[in-house]
Amino acid sequence: MLTEQQRRELDWEKTDGLMPVIVQHAVSGEVLMLGYMNPEALDKTLESGKVTFFSRTKQRLWTKGETSGNFLNVVSIAPDCDNDTLLVLANPIGPTCHKGTSSCFGDTAHQWLFLYQLEQLLAERKSADPETSYTAKLYASGTKRIAQKVGEEGVETALAATVHDRFELTNEASDLMYHLLVLLQDQGLDLTTVIENLRKRHQ
């Protein structure tokens, strides 16, 4: 989040009291929308944890999702080098655009976003009927069975690589990724946790 010093250094005069705000998906990096904040909108955003803009058409504070329920939950806020633009990393609840797309800039989603969406779907499957969902059936079978599937798919992936079968390798790697994501969800972990750990190792 913004530090007190960063807030004091924001150049509101340069932006005539309305600062451009770029909102980016905290996980996928997809640019979701552009809005404007005045000091009051920034204060409310920091207090509520939900992105709030100053609407130039309505001439009032406007919390994204206040009508639709598609809120933008704030992860972090950072100023640019000139202190006249803000970058907000957020986790969206539902589509960001009123047209139903994830981004107000159309279908610009990075391929990595699909993994996040798949992860969300797998989390929802925890409460699904095991009779109607393979994923729910996996969860119901317990951690040992899920871990066994990860092991099996790992071996099959390795075997496909040893015979240089790229088609089969792609299929087996997909199965491995799927079951690994299920195992992470089963253990209360997610891709973000793994990515952060990889970043620490890379430093």
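Glycine is no exception: its Cβ is also placed from the backbone N, Cα and C atoms.
Don't expect the noted substitutions in this model, because it carries the original residues.
The model shown is predicted, which means the values in this text are computed figures rather than measured ones.
Take the CB of Gln5 (variant position) and look out to 10 A: across all protein chains shown you find 7 other CB atoms. In Swiss-Prot, a natural variant is listed as Gln5 to Leu, annotated with the note In strain: F719.
Under 8 Å, Cβ to Cβ, and six or more positions away along its own chain, Leu46 (variant position) finds Met1, Leu2, Val74, Ile77. One natural variant catalogued in Swiss-Prot, Leu46 to Ile, is accompanied by this note: In strain: F719.
In the three-state DSSP classification, His164 (variant position) falls within coil. While the structure shown retains the original residue, Swiss-Prot records the natural variant His164 to Asn with this note: In strain: F719.
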Name the secondary structure element type, per DSSP in three states, that contains Leu46 (variant position).
helix
